[in-house]
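S.K.: Feature table excerpt (Swiss-Prot):
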BINDING   H53, Y97  NAD(+) binding site
MUTAGEN   E180 to A  Loss of toxicity
ACT_SITE  E180  active site
Amino acid sequence: MLVRGYVVSRKLFASILIGALLGIGAPPSAHAGADDVVDSSKSFVMENFSSYHGTKPGYVDSIQKGIQKPKSGTQGNYDDDWKGFYSTDNKYDAAGYSVDNENPLSGKAGGVVKVTYPGLTKVLALKVDNAETIKKELGLSLTEPLMEQVGTEEFIKRFGDGASRVVLSLPFAEGSSSVEYINNWEQAKALSVELEINFETRGKRGQDAMYEYMAQACAGNRVRRSVGSSLSCINLDWDVIRDKTKTKIESLKEHGPIKNKMSESPNKTVSEEKAKQYLEEFHQTALEHPELSELKTVTGTNPVFAGANYAAWAVNVAQVIDSETADNLEKTTAALSILPGIGSVMGIADGAVHHNTEEIVAQSIALSSLMVAQAIPLVGELVDIGFAAYNFVESIINLFQVVHNSYNRPAYSPGHKTQPFLHDGYAVSWNTVEDSIIRTGFQGESGHDIKITAENTPLPIAGVLLPTIPGKLDVNKSKTHISVNGRKIRMRCRAIDGDVTFCRPKSPVYVGNGVHANLHVAFHRSSSEKIHSNEISSDSIGVLGYQKTVDHTKVNSKLSLFFEIKS
């Protein structure tokens, strides 16, 4: 479930209410359905209960003065039932929320704080995150927001087991051992705040520090990535890679054969075919430079590193960068999403030389940055080659940090319960038959899970197309998210037609080679009016993958999962 509001950053599923199945002083009917929504084995009472919260840039100092409910914004969640202060039991997961999602390429990050309640706190672990179901089974008001009721004296008396407050908990994300906590805003004011780590002091290198910190969370994990090889989380020194990359770019630019090749550039808009031809020749010339010797070795053994792939990728990235409508995130995402297997092209994924990963990464980024800088004038305006290359280095390093972190999360079994749909290298399916049914005739929420993986090469997930009926069946933007090997990633949703909403991940998402994704789609019904099949524009949800060319037109690979409308 999506969180966010003021300093929260990662989305934390919100819900956990109920634990005290014993119902001290409460009538039997109050807990009649508690077993269906409360996990008593994971509920507990603790003195001086602590958890961790990730805060965005600009809020590290203010949050240490105390927790306050923001006067505007989402106040922790888009859904009124789940507005609250979010935290987690894992400080490394909390760190992942310290990046400003609206400006992810700034390089900045906030920090992590440890928050602690005085006295006794009851943690109620929930089995489900559907607020309507929880309120119904717990005998709560169906019209009052869930988290507001959690903070009432009546609720605390019924479910607190003598504690001063009740905090709800849910799994942090599918496949994760971490949990998230949802705190009532008024109760959260009692939290004492202690700084755990501050990334703001690193300025534009704050995200580097954040990823270095997060790498500690998986230092002991051995993740099976391909036959015959396994890796723990690789803690690459991105400062060193950045410096190495820029040094290599300077050396490459001044090398005679490369300099001559650069002078042969058309330096004006040309056809896509001619641009690719020139870039492929540039790639071949550059690989003869000693600074790219490791990369040349890899290129000779893995066809995905071939010059034609680099050239096609560079042209596509340049086209996106040249677009006046593409925002920063779209521009950088293009670097990894345009070409299938681009992770391998850049020297990160399986198949690359692992004994010298740092050097391979630096060489890959140096060559890629130069090629993109060369490609931009071929598809759009003239730019300074050095400036464009260095700018792209920063973008690609930030993006790789995100992707690399996702790759190195522990894998989990996708657990398909329906027949997967195979297309363009992807495998997509509903998690259960029930997920494929959209029920109407009631007011409230529903969640639907989709499993996504790839057969071999890592492939990108560009987004999802969701049919809607404005005012009757809308997308709950705060709860729609995608989880990659246990790590939740927010999605940015917008209406592209009156009856279609497009949601795309706010960070690059890849599946394949042991990496699986769970797409959680949430719908909201503001009316109890029944919906008929002929009212909705489409009877399928479209999962979008990599770009390909069909009849000279670029389109995304699309996998359609059909659903039923039932009342």
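Don't overthink the numbers, they just go from 1 along the chain as shown.
Cβ from N, Cα, C; glycine included.
Each of these features: where is it, how hidden is it, and who are its neighbours?
M.R.: Y97 (NAD(+) binding site) falls outside any helix or strand according to DSSP and counts as coil.
A strand conformation is recorded for E180 (mutagenesis position) in the three-state DSSP classification.
All protein chains shown were included, and the count of other CB atoms within 10 Å of the CB of E180 (mutagenesis position) stands at 30.
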S.K.: Specify the secondary structure state of H53 (NAD(+) binding site) as given by DSSP, simplified to three classes.
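M.R.: Assignment for H53 (NAD(+) binding site) reads strand.
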